[in-house]
Amino acid sequence: MKKAYLTVCSNQQIADRVFQMVLKGELVQGFTTPGQFLHLKVSEAVTPLLRRPISIADVNFEKNEVTIIYRVDGEGTRLLSLKQQGELVDVLGPLGNGFPVNEVQPGKTALLVGGGVGVPPLQELSKRLIEKGVNVIHVLGFQSAKDVFYEEECRQYGDTYVATADGSYGETGFVTDVIKRKKLEFDILLSCGPTPMLKALKQEYAHKEVYLSMEERMGCGIGACFACVCHTNESETSYVKVCLDGPVFKAQEVAL
């Protein structure tokens with residue numbers, strides 16, 4: 001983990017309230033595992049005080065560039081969306097433990113399931129798995145057609161299905177509906193998205209090897225503030241820190 005100023009190479013809107021930013025700097029060389037995230041300070045002013053955790057979508061080590069995707073949900077991300085090419089961003093990272101790429105054997109099939117802004121980490125994950133000789137299938141879930149992004153980026157690595165809750169694009173329904181409808185077969189499931197989606201996947205595929213990337217609000221990003229704790233299945237009093245121990249966990253480890 002390092003703290004550095006990264007240079008904005010580009011910052012553009014790619015879907016409704018969803019932006020893609022490319023940052024450049026030596027800190028990129030510290031990236032090790034798909035599923036890690038960056039903690040960004042969105043302003044040099046006193047407020048907003050807290051950094052924003054943003055997942056890493058793609059890494060280009062040769063160019064020292066990292067791509068992040070974020071949705072404008074409040075003042076912090078609104079300020080981030082205003083950043084222009086050439087500006088500097090105060091970044092802490094890469095943080096967290098990512099997906100277990102090394103545990104997926106060549107020739108196996110990995111089902112990658114993303115919901116909303118949980119889709120971006122699947123891009124780098126797909127790339128790493130394909131390099132290992134793993135077969136990849138994507139199922140991406142969104143609320144509506146205006147929210148859809150990264151379909152083509154995922155498709156270059158494997159079969160890709162898109163579901164929208166309102167049926168305005170792709171398959172109608174939720175990601176679990178698509179998996180059943182298409183009778184998708186897989187050896188391991190890797191997912192990132194909203195808690196209700198993760199909970200549904202955990203329940204439906206309890207007999208499978210499943211890894212979930214948790215989306216929790218974070219304060220410090222380094223495990224000191226206890227803002228992102230998640231209870232485990234061991235007992236009512238046991239917990240893990242999503243920013244430090246995760247954000248990726250085996251499904252049976254965490255209580256949803």
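Heads up, the Cβ atoms here are built off N, Cα and C, so glycines get one too.
Residues or ranges marked as FAD binding site by Swiss-Prot: R52, P53, I54, S55, I69, Y70, R71, G76, T77. Around the Cβ of T77 (FAD binding site), the same chain contributes V42, R52, Y70, R71, each under 8 angstroms and 6 or more positions distant in sequence.
The [2Fe-2S] cluster binding site annotation in Swiss-Prot covers C220, C225, C228, C243.
In the predicted model, residues of the domain 'FAD-binding FR-type' (1-101) average a pLDDT of 94. The feature domain 'FAD-binding FR-type' is assigned by Swiss-Prot to 1-101.
A mutagenesis experiment is reported in Swiss-Prot for this position, C220 to A, and the note states: No iron-sulfur binding.
C225 to A appears in Swiss-Prot as a published mutagenesis result, with the remark: No iron-sulfur binding.
Swiss-Prot documents C228 to A as a published mutagenesis change and attaches the note No iron-sulfur binding.
Swiss-Prot gives this note for the published mutagenesis C230 to A: No effect.
The secondary structure of T77 (FAD binding site), as reduced to three states from DSSP, is helical.
Counting only same-chain residues at least 6 apart in sequence, those with a Cβ under 8 Å from the Cβ of I54 (FAD binding site) are F37, L38, H39, L40, I68, I69, Y70. R52 (FAD binding site) has a Cβ environment of 21 other Cβ atoms inside 10 Å.
The DSSP breakdown of the domain 'FAD-binding FR-type' (1-101), given as helix, strand and coil counts, is 13 helix, 51 strand, 37 coil.
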